[in-house]
Amino acid sequence: MKKFLKSTAALALGLSLTFGLFSPAQAAPDTSVSNKQNFSTDVIYQIFTDRFSDGNPANNPTGAAFDGTCTNLRLYCGGDWQGIINKINDGYLTGMGVTAIWISQPVENIYSIINYSGVNNTAYHGYWARDFKKTNPAYGTIADFQNLIAAAHAKNIKVIIDFAPNHTSPASSDQPSFAENGRLYDNGTLLGGYTNDTQNLFHHNGGTDFSTTENGIYKNLYDLADLNHNNSTVDVYLKDAIKMWLDLGIDGIRMDAVKHMPFGWQKSFMAAVNNYKPVFTFGEWFLGVNEVSPENHKFANESGMSLLDFRFAQKVRQVFRDNTDNMYGLKAMLEGSAADYAQVDDQVTFIDNHDMERFHASNANRRKLEQALAFTLTSRGVPAIYYGTEQYMSGGTDPDNRARIPSFSTSTTAYQVIQKLAPLRKCNPAIAYGSTQERWINNDVLIYERKFGSNVAVVAVNRNLNAPASISGLVTSLPQGSYNDVLGGLLNGNTLSVGSGGAASNFTLAAGGTAVWQYTAATATPTIGHVGPMMAKPGVTITIDGRGFGSSKGTVYFGTTAVSGADITSWEDTQIKVKIPAVAGGNYNIKVANAAGTASNVYDNFEVLSGDQVSVRFVVNNATTALGQNVYLTGSVSELGNWDPAKAIGPMYNQVVYQYPNWYYDVSVPAGKTIEFKFLKKQGSTVTWEGGSNHTFTAPSSGTATINVNWQP
């Protein structure tokens, strides 16, 4: 859904007022900890497990792998799952308003100590896996992990795990003794290592230079042993592994390095998750400053997962931290991303993480960080806060941005900003699901409005730390009345007086000031705010969240196909659970009609899969092209575009695994289905079809396959 609105005249709302101070409402189903498909009402707190809290010193590594002082930031420092449990139970996280935690990859990592340039390195970060079906003992046992899930859920906190199926661990192609040779284990049983890889578990194409997407997918990231996802053993193993963690009760998945794995395989992976136990999943696709990537948008819109919103993060850092852009640039980012992401509310927003310099610099004015937090917490998307941000941690690049959290103070201004604003996501659906509309702007001031039905939040930010701003002519959707700042003046905000037609009285926004004013009202007509997951096969139950659905069952529409009765498994005013009907594969608009027949808004771009999915590598040989031409693939199922050149898969690759004039691409297709397909050449609007009869093959019921054909002139 496109959720950035251009400024328009506000409509007066003749409704009773809810003033700026509020208390959390009783949890509705859409805001429940049991809602694993929707994180729009949540605030995520990212924890680097080893650097947070040592709750069980007995599981600390011994010898040279451990530094209890955390002086060498490339060694283990002792943080574990029991430490996180302790901080859940003592109220530090719940007091901050955190409702989801994202923890380091929990799987067993290598035990070797690797010396790079004279410095010892360990797998403290969790990204050097050896066995995806066992735990990292430095973090805890399976029982400890289960205790973490139970403790978090008891405090209404969801648990997201980092998952890095791109690679195992560092390896050397000519030194089998280096580290652990990238070896991969299946619950303790060795599957193979990087050298003498007779099973072809890994890629052996050298290291990536990041020059092309293909280069980044099929070559190694640095010295990490790159898994071959076109290998059936690897494919089945990774899908079985994530199902194990789903069975343990996780609520979400953060996928590492999604830009560096075959997109078709990842879609089949997400189908495996969504068809089994769907949870909110988001991937890491790094974008640099001012980088806008159509490939990034396409992946978010078609893969079945959302993304970490680096475009958002980089712009927030430019505007609030580095002063290299202004509020017009911030507005342009909001407008552009709303147009480019089909579900912009599902993208995970942040201001820093373990792969970037920390937002705060030790000598910087703290108000910059506090304003960036306020903006992120009240903007579209799912906000994620990196551990220690609330304690003003500073630090440059890896590993300095991964230090041990220095304290657990609840009195810092940053902690209190989060504490005051995080509950809005549960209490006011305008923050969780609403559109975004600029209401007042200059280089230093942005006043924006979030709106969902009759629910409204207005946020004013003056990033100029030295000069106040005189605000006149502000028009909002707030009903007539006086509104207290939700922050209670913590960032020098003020009360807002609103007259008829939403016109605000003139006021002065303090230097460095930030204020949030909000209003809630019952939603009388059905309004969809979120659908999750956004891709699954018929028969899978999906969750529709919003307001005003009513208490009696109505009807859910997938395109023109109506679903009612027993296929709607749950219907409440804020949440509907419905089984996907037996419709053909393809994209559908979803809408809801309540029991009285009143229709909701349309939620678009839902993909019904043609069935369970497998990843298949399509190869076409001797397809010569003119300069500017590329080869694409289409066929008889929706996953291949249903013979529509505009929806064809590609452009295909021709540099790494196969070389020009041979082309290849890994594609997610329905398992066990006989498929007809052809290749075509595209250059702009000109399409040249392959000649001859359609190619035909039957996809495997599980695992992967490669289909290799010659171009038919």
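Cβ coordinates are placed from backbone N, Cα and C, and glycine is handled just like the others.
According to Swiss-Prot, the active site, nucleophile annotation covers Asp256. Close to Asp256 (mutagenesis position) in the fold, though at least 6 residues off in sequence, lie Gln105, Tyr127, Asp162, Phe163, Ala164, Pro165, Asn166, Gly283, Glu284, each with a CB less than 8 Å from its CB.
Summarising the annotation, Swiss-Prot assigns Ca(2+) 1 binding site to Asp54, Asn56, Asn59, Asn60, Gly78, Asp80. The C-beta environment of Gly78 (Ca(2+) 1 binding site), restricted to residues of the same chain at least 6 apart in sequence and closer than 8 Å, consists of Asp50, Asp54, Pro57, Asn60, Phe66, Gly68, Cys70.
For Asp226 (Ca(2+) 2 binding site), the count of additional Cβ atoms within 10 Å of its Cβ stands at 29 [all protein chains shown]. As annotated by Swiss-Prot, Ca(2+) 2 binding site applies to Asn166, Ile217, Asp226, His260.
Feature annotation from Swiss-Prot assigns domain 'CBM20' to 608-713; the stated evidence is sequence analysis.
According to Swiss-Prot, the mutagenesis experiment Asp256 to Asn carries the annotation: Reduces activity 23000-fold. Reduces activity 520000-fold; when associated with N-355. In the three-state DSSP classification, Asp256 (mutagenesis position) falls within coil.
Listed in Swiss-Prot is the mutagenesis experiment Glu284 to Gln, annotated as follows: Reduces activity 4100-fold. Reduced to three states, the DSSP call for Glu284 (mutagenesis position) is coil.
A 10 Å cutoff on Cβ-Cβ distances gives Asp355 (mutagenesis position) a total of 14 other Cβ atoms nearby, all chains included. Listed in Swiss-Prot as a mutagenesis experiment, Asp355 to Asn is described as follows: Reduces activity 56000-fold. Reduces activity 520000-fold; when associated with N-256.
Mean per-residue pLDDT, taken over the domain 'CBM20' (608-713), amounts to 98. Using a 10 Å radius centred on the Cβ of Asn56 (Ca(2+) 1 binding site) and all shown protein chains, the other Cβ atoms total 19. In the three-state DSSP scheme, Asn59 (Ca(2+) 1 binding site) is classed as helix. It is 33 Å from the Cα atom of Asn59 (Ca(2+) 1 binding site) to that of His260 (Ca(2+) 2 binding site). Asp355 (mutagenesis position) sits 19 Å from Ile217 (Ca(2+) 2 binding site), taking the C-alpha atoms as the reference points. Straight-line distance linking the Cα atoms of Asp80 (Ca(2+) 1 binding site) and Asp226 (Ca(2+) 2 binding site), rounded to a whole number, equals 27 Å. Secondary structure at Gly78 (Ca(2+) 1 binding site), taken from DSSP and collapsed to helix, strand or coil, is coil.
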